[in-house]
Each structure stands twice: as structure tokens, then as C-alpha cells.
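Shown next, in C-alpha cells, is the structure this report addresses.
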Amino acid sequence: MDEDSKPLLGSVPTGDYYTDSLDPKQRRPFHVEPRNIVGEDVQERVSAEAAVLSSRVHYYSRLTGSSDRLLAPPDHVIPSHEDIYIYSPLGTAFKVQGGDSPIKNPSIVTIFAIWNTMMGTSILSIPWGIKQAGFTLGIIIIVLMGLLTLYCCYRVLKSTKSIPYVDTSDWEFPDVCKYYFGGFGKWSSLVFSLVSLIGAMVVYWVLMSNFLFNTGKFIFNYVHNVNTSDAFGTNGTERVICPYPDVDPHGNSSTSLYSGSDNSTGLEFDHWWSKTNTIPFYLILLLLPLLNFRSASFFARFTFLGTISVIYLIFLVTYKAIQLGFHLEFHWFDSSMFFVPEFRTLFPQLSGVLTLAFFIHNCIITLMKNNKHQENNVRDLSLAYLLVGLTYLYVGVLIFAAFPSPPLSKECIEPNFLDNFPSSDILVFVARTFLLFQMTTVYPLLGYLVRVQLMGQIFGNHYPGFLHVFVLNVFVVGAGVLMARFYPNIGSIIRYSGALCGLALVFVLPSLIHMVSLKRRGELRWTSTLFHGFLILLGVANLLGQFFM
């Protein structure tokens with residue numbers, strides 16, 4: 001009787017991994033042919049022939065009680081989703097509705113979903129990275145890093161397919177790491193994933209402080225009819241400035257001269273509206289309460305703003321390049337007064353930025369699950385990376401080439417290229433305001449992801465209590481405030497966090513998993529070992545280069 005009372009839709013355990021979904025390969029429902037359904041009622045009576053077939057399913061269920069997956073019914077005997085019925089011990093059958101299945105996207109939607117996910121704050125630092133590496137070497141590094149990260153992402157995507165006799169349809173990359181390396185693999189992937197998320201939140205805090213400062217400054221100057229002239233900048237309608245020409249690049253503000261009705265008003269405003277001394281603390285009042293929301297579904301509605309902001313940035317870059325023209329002069333190894341060499345030893349700073357700019361490895365499996373044509377996953381992933389790489393090249397090359405040298409030196413290009421335009425620039429003001437609102441809605445989403453990953457692993461609950469969540473949020477916000485106060489250089493923050501999380505999730509873990517999988521199948525060759533070992537060394541060198549270059 002105990003055997004008969006077991007539900008026919010019971011899940012099949014597979015070692016330490018347990019799947020709890022309606023996937024037909026994992027769940028073993030009872031199938032009733034349409035001709036064996038008697039009547040058209042909501043609860044349709046099952047014929048005697050169907051009842052006999054039910055007994056066979058009971059027999060299979062006894063076999064599948066074993067941990068050996070080979071005793072499970074073969075996949076080809078499981079009917080298609082639209083023909084599945086669930087048999088009840090009461091003698092009734094219910095048709096499984098397909099409405100709860102995830103919507104599959106065409107390839108074009110999948111490609112732009114990947115593009116939109118990768119287009120983050122790193123795009124603002126690409127021109128600065130090209131300046132650090134040199135114009136020619138910078139372009140080469142963008143192409144090479146795009147190819148390397150694409151291959152590693154391909155290895156992540158294929159990692160679930162190389163595991164035999166286990167249903168991996170709902171697995172993520174941390175599950176794959178746990179399968180191959182146990183608890184160490186799972187926790188290491190989790191820690192480095194948190195590094196990338198918290199690093200992004202710190203960059204967001206610095207940028208939001210920057211955008212709020214410049215937005216408030218624009219409004220104040222407009223209301224009080226104050227004209228500011230930066231001491232270091234070009235003349236003309238399309239002004240470009242050099243905020244830190246001869247001072248510490250992590251200083252608080254650029255040199256500005258006020259002219260208006262009341263100079264003391266401007267000085268008082270600067271005292272209470274400081275980019276590093278006050279603005280980072282003002283943001284606490286706005287963002288800390290938002291982080292404590294139990295659900296982030298409200299903020300998820302504004303994710304489309306990311307696409308709009310990137311499109312506007314592309315328009316802004318194109319317009320500025322047309323207005324300013326190109327200013328290039330090639331010096332291959334020696335610098336001049338206004339230009340940098342084409343090849344510089346600071347190139348690891350660009351590779352660190354690009355590691356995060358091309359980083360999507362921790363969620364690529366999830367994104368590709370919704371692709372309508374799974375056989376095109378590799379092609380769509382490659383096209384998405386091509387689109388991302390072209391976007392970075394377009395923005396980086398145009399800003400670097402259009403930067404007016406002379407009279408300004410290329411060394412003046414800031415880690416956030418919007419800082420090279422005065423706060424009075426209307427088009428840049430629109431970009432800053434738009435990005436400020438967009439980041440205000442995305443920041444709680446990032447905090448929610450940090451909470452889900454960390455609290456879910458430690459407490460088994462995404463919201464164990466208000467106190468736990470509040471302490472975590474205070475820690476994350478505190479990290480952002482400290483960086484915005486003492487080190488507001490988003491280029492360096494991005495490159496350090498990118499190189500650190502990229503070492504594990506981009507270079508080491510995908511390569512090790514692929515080599516271990518080949519070794520277990522007896523297919524590992526010395527050429528594969530050499531190539532993937534070289535990738536691991538590149539990841540280590542990329543991280544070390546951030547500290548020594």
C-alpha cells in the first residue's frame with residue numbers, strides 16, 4: 001500500500017543533486033493515449049487499458065528507486081509535453097498544461113539580451129583603458145580579450161553537456177563546479193561571483209555620486225545664473241575639459257572660476273555639494289531603504305532603461321566625434337606633449353577592465369536556456385560577443401580619436417569619459433541624469449542578487465530576517481561610500497574586481513572543468529592541456545599585472 005500511495009510524479013534523486021521541476025526527462029508522468037480518455041469532463045475517467053498502463057509505470061517507479069539512472073525509463077518513451085496526462089489513484093486523468101513553461105526567444109532576442117546584459121558601466125572606461133594601453137595596442141587587446149572570453153564562455157555553456165547520466169537541465173555553473181570539485185568548487189564560484197556583484201555595486205555608487213553631483217551643479221548654475229569656466233579646457237561651443245591636469249587624479253573637484261551675481265553663494269554650494277565629501281553620504285538616505293525590500297520585482301521593470309542609455313551614449317559619442325573631429329598622431333614607443341605612445345606597458349589596466357566588460361560567464365547558461373533554437377546557441381553567443389566588441393571599439397576609438405589634442409593631452413582622458421565634458425553641457429547633462437535614474441533602479445537589483453546568493457547558501461532562505469539583511473546591506477553600502485569618498489576611480493575599481501573574479505570564473509574554472517571532463521572520458525591530449533594551462537596562466541598574469549603595471 002505504501003508503494004501505491006507514492007505519487008507518480010515523484011522526482012528522481014541523482015546523488016547529491018536533486019531536481020524539482022516538471023522536466024519530462026526527470027519527472028516520469030503517466031501518459032494516457034487520447035483514444036483511452038473517456039469523456040470530456042474536467043476530471044476525465046480513465047479506461048481499463050490506461051489503468052493497466054498505470055501498473056507498468058508503478059513497476060518503473062520501483063526500478064527508478066535505485067540510484068542508477070540506467071534503470072529509469074528511456075527518454076524516447078516519454079511523450080511530448082502536449083500529450084502528457086497525470087494519472088490519479090482515484091482513477092482520473094488531468095492534462096498537463098504547457099502555460100507554465102518558459103517562453104522561448106528567437107535568436108535575435110537572445111543575442112540582444114546578452115548584449116544588454118554585458119553593456120554596463122565598463123563602457124565608460126574603455127577610452128581611458130585605450131589611453132593606458134596605447135591606441136594601436138588597445139584595439140588589439142580589445143579584439144584578443146573578446147576572443148579569449150568568448151571561448152571561455154563557450155566552455156561554460158558546454159560544461160553541463162559533458163556530464164553523463166545526470167539531468168543537468170536546471171543546473172547553473174556553480175552546480176557544475178560542485179559536481180567536479182565538491183564544496184570547494186561551489187563556494188569558490190560563489191565567492192568570486194559575489195566579488196563581481198559587489199564590485200559592480202561599488203562602481204555604481206561612485207558613478208551615482210558623480211552624476212548626482214554634476215546634475216545638481218547644472219541645476220544650481222542654471223537657477224542662479226552662474227557661469228563657470230574650467231581653468232583647463234578648450235574654447236568653443238563643444239567644450240572639453242581636463243579636470244586633473246597637474247593634481248592628484250583622485251582629488252575632489254576641478255579648478256573652476258565662478259562669475260555671477262553672488263560668488264559667495266557658489267562657494268557655499270560647493271561646501272555642501274561636494275562630489276566626495278557629501279554626495280556619497282546623501283545617497284545613503286535614498287538607496288539603503290530600497291535595498292531592504294523583500295522583493296526586487298518592482299525595480300526589474302526598469303531594466304529596459306539600460307538599453308536606452310547605451311543607445312543614447314552611442315548617439316552622444318557620435319555627435320561629439322562629428323563636432324570635434326579626429327586628433328591623432330602616431331608615436332609608436334615614445335610619448336610627446338599631447339599624445340601617448342601606440343604601445344604602453346600599462347596595457348594590463350585595459351585587460352582588467354575588459355575582463356569585467358566581457359564578463360557574463362556566471363549567467364550565460366540561464367540566458368541560453370530560453371533560446372528557441374538550442375542548436376544555434378554557439379552561433380548566437382558568438383554574434384552577441386561580436387556586437388559587444390564592436391560597441392566597445394566604437395565608443396573607445398571615437399572618444400580617444402576625437403579628444404582634442406592639442407590643446408589638451410591624451411593623458412587627460414578620464415576613467416569616466418563623461419568627466420571630460422563640463423557640467424554645463426546639455427547633452428551630457430541628459431546622459432548623466434538618465435544614467436543616474438537607471439543606476440538607481442539597477443542598484444537594488446544587484447543588492448538583491450548578492451542577498452539571494454549569500455543568504456541562500458548560509459541560511460537556506462533569501463530573506464532570513466530584517467536584521468540579517470540590514471547588516472549585509474550596511475556592509476555593501478559602506479564599501480561604496482568609502483570608495484566614493486577616498487578612491488573614486490571607477491577605472492581602477494573595475495579592473496581590480498574584473499581581474500579578480502575573471503581569474504576564477506573566466507579563466508581557471510572553465511579550463512579546469514574542461515580538462516577534467518576530457519580526462520574522465522580518456523580524451524585529454526597534450527595540446528588541450530597546453531592551451532588551457534596557458535589560459536590559466538593568462539588569468540594569473542592579468543591579476544598580477546593590476547598591481548605591478
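Quick reminder: no glycine exception, Cβ is built from N, Cα and C everywhere.
The following features are taken from Swiss-Prot:
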MUTAGEN   V77 to W  Increases arginine transport. Deacreases affinity for arginine; when associated with W-81 and F-87
MUTAGEN   P79 to A  Loss of L-arginine-enhanced L-leucine transport; when associated with A-80; A-81; A-82 and A-85
MUTAGEN   S80 to A  Loss of L-arginine-enhanced L-leucine transport; when associated with A-79; A-81; A-82 and A-85
MUTAGEN   H81 to A  Loss of L-arginine-enhanced L-leucine transport; when associated with A-79; A-80; A-82 and A-85
MUTAGEN   H81 to W  Increases arginine transport. Deacreases affinity for arginine; when associated with W-77and F-87
MUTAGEN   E82 to A  Loss of L-arginine-enhanced L-leucine transport; when associated with A-79; A-80; A-81 and A-85
MUTAGEN   Y85 to A  Loss of L-arginine-enhanced L-leucine transport; when associated with A-79; A-80; A-81 and A-82
MUTAGEN   Y87 to F  Increases arginine transport. Deacreases affinity for arginine; when associated with W-77 and W-81
MUTAGEN   M118 to A  Loss of arginine transport
MUTAGEN   M119 to A  Loss of arginine transport
BINDING   S122  arginine binding site
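For M118 (mutagenesis position), the Cβ neighbour count at a 10 Å cut-off comes to 22, with all displayed protein chains included.
Secondary structure from DSSP puts S122 (arginine binding site) in a helix.
Other C-beta atoms found within 10 angstroms of the C-beta of S122 (arginine binding site) number 24, with every protein chain shown included. Cβ-based neighbour count (10 Å, all protein chains) for M119 (mutagenesis position) stands at 21.
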